[in-house]
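S.K.: Pasting a structure below so you can have a look.
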Amino acid sequence: MSRLKAASELALLVIILQLLQWPGSEASFGRDACSEMSIDGLCQCAPIMSEYEIICPANAENPTFRLTIQPKDYVQIMCNLTDTTDYQQLPKKLRIGEVDRVQMRRCMLPGHTPIASILDYLGIVSPTTLIFESDNLGMNITRQHLDRLHGLKRFRFTTRRLTHIPANLLTDMRNLSHLELRANIEEMPSHLFDDLENLESIEFGSNKLRQMPRGIFGKMPKLKQLNLWSNQLHNLTKHDFEGATSVLGIDIHDNGIEQLPHDVFAHLTNVTDINLSANLFRSLPQGLFDHNKHLNEVRLMNNRVPLATLPSRLFANQPELQILRLRAELQSLPGDLFEHSTQITNISLGDNLLKTLPATLLEHQVNLLSLDLSNNRLTHLPDSLFAHTTNLTDLRLEDNLLTGISGDIFSNLGNLVTLVMSRNRLRTIDSRAFVSTNGLRHLHLDHNDIDLQQPLLDIMLQTQINSPFGYMHGLLTLNLRNNSIIFVYNDWKNTMLQLRELDLSYNNISSLGYEDLAFLSQNRLHVNMTHNKIRRIALPEDVHLGEGYNNNLVHVDLNDNPLVCDCTILWFIQLVRGVHKPQYSRQFKLRTDRLVCSQPNVLEGTPVRQIEPQTLICPLDFSDDPRERKCPRGCNCHVRTYDKALVINCHSGNLTHVPRLPNLHKNMQLMELHLENNTLLRLPSANTPGYESVTSLHLAGNNLTSIDVDQLPTNLTHLDISWNHLQMLNATVLGFLNRTMKWRSVKLSGNPWMCDCTAKPLLLFTQDNFERIGDRNEMMCVNAEMPTRMVELSTNDICPAEKGVFIALAVVIALTGLLAGFTAALYYKFQTEIKIWLYAHNLLLWFVTEEDLDKDKKFDAFISYSHKDQSFIEDYLVPQLEHGPQKFQLCVHERDWLVGGHIPENIMRSVADSRRTIIVLSQNFIKSEWARLEFRAAHRSALNEGRSRIIVIIYSDIGDVEKLDEELKAYLKMNTYLKWGDPWFWDKLRFALPHRRPVGNIGNGALIKTALKGSTDDKLELIKPSPVTPPLTTPPAEATKNPLVAQLNGVTPHQAIMIANGKNGLTNLYTPNGKSHGNGHINGAFIINTNAKQSDV
């Protein structure tokens, strides 16, 4: 082992010798040096922010050395050594340069080699501070280890395994000014500091010293700070500090000292700061500081045993004393404790057991700025306690047992800035308690039992007076959290113009109005009203912002209150929802994210942000006394402020007549009467008192069989008469409803409506007012073969022509037939003309011409379209048809309808007056209620006449046909149609419209005819391409001999057989003059071959 040790020391010596041969350099370590070291490969260097980190050996998970270098500032060497030979792994040729501080952590002492050799090896130049911290020294420290560290100013040596140090340890460190040794040292050598005449601070804390050698501090004339804390110096005497007259601060806390001699600090004549904390004092001697007239601060904190009191005049006559910190479970203090120490500025007596204070305690503290009496057991303070502390700015009295604040206690504290009296038992505050504290900025009175009420004043008067704080106009913070306050006082709003924070949380405030939130503070004010008992927040609809208003928002937190969500909070709800008057948004910003309703039951737990304003109601009556109630018996009456309505709810009350109703208050605008599910047979007169004010009448589920207009209140705007026994409504009632009802304000379903001619006014009303009738689609006719929805009917459906008309027509036809037979012989030579006349009277339909049938119609075509497709009508369809090669007369509702007429009547009239109806089918048409009604009218007209009169133009993509209206879907599946964009569009459209052509003569006059009825359908058939190949078989039809046709065309009757659809049954040709033709004229009428292509016509 001895040989191994010698070899190690020899190796280190070789390294040192090599190091001593290197030229010195003052260049600081930089990025280039770091890069070169990484290239070398023995160690790894990396820049980290403004530092460099070196790891040796390179890439090791647990490196032996980790160096952190801040050039020109510090070097930290972190060691992980198992033996002193590991120092050989330090990076070679490293030149760190000048640094101020070197710290070596967890490193071993380098054998018998100086620590300075390691610094030299690393190229560290001129350090002034060395910190050596390690619990693994490897050996005891000696003078040799500190050799060549003459330039050090500060040396800190920390270890836990060193109990003794040599007397000459510090002999070579003559320039040392600050020394710190923490090493569990049990004994201090008497000559340890003999050569340290420049030493200014000694830190020997956290050792195990039991005594100090006499005169050990006598050779250090510059010593200022002596820290001997956390040792075992139980028996200090004045001789321990002999020669230490230059010491200014001494710290002997945590030494287990139980008592001190009265003259222990006699030699410390210049001391300014003494720390006696954390000892075991049960008493202190009188005159302890009599020799220390330069005292500035004394600390006696956390005494380990109770120290009941302090000796009289302990801190008296200290001309420079400023700070006292006394926390030792003190129970009482002498009145002359600080006598004539007039420069004291800070006294901390918090966390003691004081119950009261002598009135003269602060008699001479005219310069006192801060006084801490918190966390004691004070129940009372003398009114004269602060009589002389006129410069006091900070007073802390929290966590005591004080019950009141008198009118004089703070009368001389005009400079007080902060007063904290939290967590006491305060109940009363004299109204003049803060008259003189007009400089107060922060007042904390939270967690007390303050209610601020004046017992001799009426409750209403108390809301109009100021609180005791009204004199503090410059107050910034007023903390009244967790008290018993029930009002927001006027002075908080109107006179505290600098207020920034008002905490009223956890109090007993039960209601708020606009005036309670109208703060005039010129700062951004935060008001905390959470956890009160606020049930009502009433804001007016309109407010006037006076001259005192400023633009600063008041932030009010209203969360966690038991709010009653009734009609009184309407404008508050509007403000929360953002639907508010502008003046509110400029004044308040409310926090309500946790505010929910506590009542009524239906809204319990609902966040106010989700409340709908129309659900907010209040009872009309607040008394249960029948003599005082205005609400009808068996009914519930509420006021709804949202629309200023009185709601009377008498539903399911087994009523047989409308009860007597209260008169509508002048502030109310509406009366809503609910009488659903009763047994009413009739309604009262509209002039009945109370009933005359009803604006919304709900009568569903009664037994009404009729309603007269004089039973409907004049101002009625909503009427629900569904599920009664009504069969009809007369025209006067419908006229009234037409004048007064609003959107979806009428309900008529569930009644057994009779859909006959008497129901025509009702049907027209439902068609004209489909937006007003909320249940229009559920109105059913009961007199049909099966229940039919009224919305699907037209006036022609419910009111067909009189039977008498048909009887008269039959009689006329019969008479006409008799007359024709009677005169047949007389007018034999005119038999052709007579047959034509009979044919014109529906006796010979194949000779009936279209123009003859439609000669009384004003228009060639009625155009049905959605108003959203109007550009197509105006820009294309109308110009092409009215001004094209064949000019047609069109009916367009924008131009040709009668002004003021019913829409359904205009539709029926337009269809009846037009030879064709053109349907411009699009998505807009499908969505249009009126457009679908126009189609339905045209379709039914065509069905009644047995003729095809509808031309469908598909203008745009209509989607899935299966999703269309049933009637329209069926029509499109069974009939042909045109598509906009077809190359033959205009030719096909003009061909499908009525034709007028000049033709031959009959008899003595010219007879102009259009195609036969059969050809009308054939023209429409040409809208879609015809099959290329004709059908292989002729459709079955009833063959009819037409002698008239035969005679007119020069053939025998049996040669001219016509099929009912207008086709020639023999050859599909007609042969005038013995020639066969595919098309031609018969009797002056143009006949079209229905199997011909369009190009053949």
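Glycine too: its Cβ is placed from the backbone N, Cα and C atoms.
Heads up, this one's the original sequence, none of the swaps are in it.
As annotated in Swiss-Prot:
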type    : residues      : note
MUTAGEN : Arg154 to Ala : No change in signaling capacity
MUTAGEN : Lys208 to Glu : 25% decrease in signaling capacity
VARIANT : Thr245 to Ser : In strain: MelZim3
VARIANT : Gly414 to Ala : In strain: MelZim3
MUTAGEN : Arg432 to Ala : 33% decrease in signaling capacity
VARIANT : Met460 to Thr : In strain: MelZim6
VARIANT : Gly513 to Arg : In strain: MelZim1, MelZim5 and MelZim6
VARIANT : Ala538 to Glu : In strain: MelZim1, MelZim5 and MelZim6
VARIANT : His544 to Tyr : In strain: MelZim1, MelZim5 and MelZim6
DOMAIN  : 561-620       : domain 'LRRCT 1'
DOMAIN  : 622-663       : domain 'LRRNT'
VARIANT : Leu681 to Val : In strain: MelZim1, MelZim3, MelZim4, MelZim5, MelZim6 and MelZim7
VARIANT : Thr732 to Ser : In strain: MelZim8
DOMAIN  : 751-801       : domain 'LRRCT 2'
DOMAIN  : 857-993       : domain 'TIR'
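Could you give the neighbours, burial and distances for every feature on this list?
M.R.: In the three-state DSSP scheme, Arg154 (mutagenesis position) falls into the strand class.
In sequence order, Thr163, Asn184, Ile185, Glu186, Asn231, Gln232 are the residues near Lys208 (mutagenesis position), counting only same-chain partners six or more apart with C-beta under 8 A.
Counting every protein chain shown, the Cβ of Thr245 (variant position) has 15 other Cβ atoms within 10 Å.
A coil conformation is recorded for Gly414 (variant position) in the three-state DSSP classification, outside any helix or strand.
DSSP assigns Arg432 (mutagenesis position) to coil in the three-state reduction, placing it in neither a helix nor a strand.
For Gly513 (variant position), the count of additional Cβ atoms within 10 Å of its Cβ stands at 14 [all protein chains shown].
Following the DSSP three-state reduction, the secondary structure of Ala538 (variant position) is strand.
Per DSSP, the secondary structure of the domain 'LRRCT 1' (561-620) breaks down as 26 helix, 13 strand, 21 coil.
Across the range of the domain 'LRRNT' (622-663), the DSSP-based residue counts are 0 helix, 10 strand, 32 coil.
Counting every protein chain shown, the Cβ of Leu681 (variant position) has 14 other Cβ atoms within 10 Å.
If you draw a 10 Å sphere around the CB of Thr732 (variant position), it holds 13 other CB atoms from the protein chains shown.
Helix, strand and coil content of the domain 'TIR' (857-993), in residues and according to DSSP, is 72 helix, 23 strand, 42 coil.
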S.K.: Mind giving me a neighbour count for Arg432 (mutagenesis position)? Other Cβ atoms within 10 Å of its Cβ, every protein chain shown.
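M.R.: Neighbour count, Cβ to Cβ under the 10 Å cut-off: 14.
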S.K.: What residues elsewhere in the chain lie close to the domain 'LRRNT' (622-663), defined as a C-beta under 8 angstroms and at least 6 residues from its ends?
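M.R.: For the domain 'LRRNT' (622-663), the far contacts come to 567-568, 570, 613-614, 616, 669-684, 688-691, 693-696, 698.
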S.K.: Within a 10 Å radius around the Cβ, which one of these recorded positions has the most neighbouring Cβ atoms: Arg154, Gly414?
M.R.: Arg154
S.K.: If I restrict to non-local contacts, at least six residues apart, and a C-beta distance under 8 angstroms, what lies near Ala538 (variant position) in its own chain?
M.R.: Ser511, Leu512, Gly513, Tyr514, Thr568, Ile569, Trp571, Phe572
S.K.: Of the recorded positions Arg154, Thr245, Arg432, Thr732, which one has its Cα closest to the Cα of Leu681 (variant position)?
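M.R.: Considering only the listed recorded positions, the nearest one is Thr732.
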S.K.: Over the domain 'LRRCT 2' (751-801), what is the model's average pLDDT?
M.R.: 85
S.K.: Taking only the Cα atoms, work out how far Arg154 (mutagenesis position) lies from Gly414 (variant position), in Å, as a whole number.
M.R.: 49
S.K.: In whole Å, how far does the CA atom of Gly414 (variant position) lie from that of Arg432 (mutagenesis position)?
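M.R.: Pair distance, Cα basis, whole Å: 13 Å.
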S.K.: Secondary structure at Thr732 (variant position) (DSSP, helix/strand/coil)?
M.R.: helix
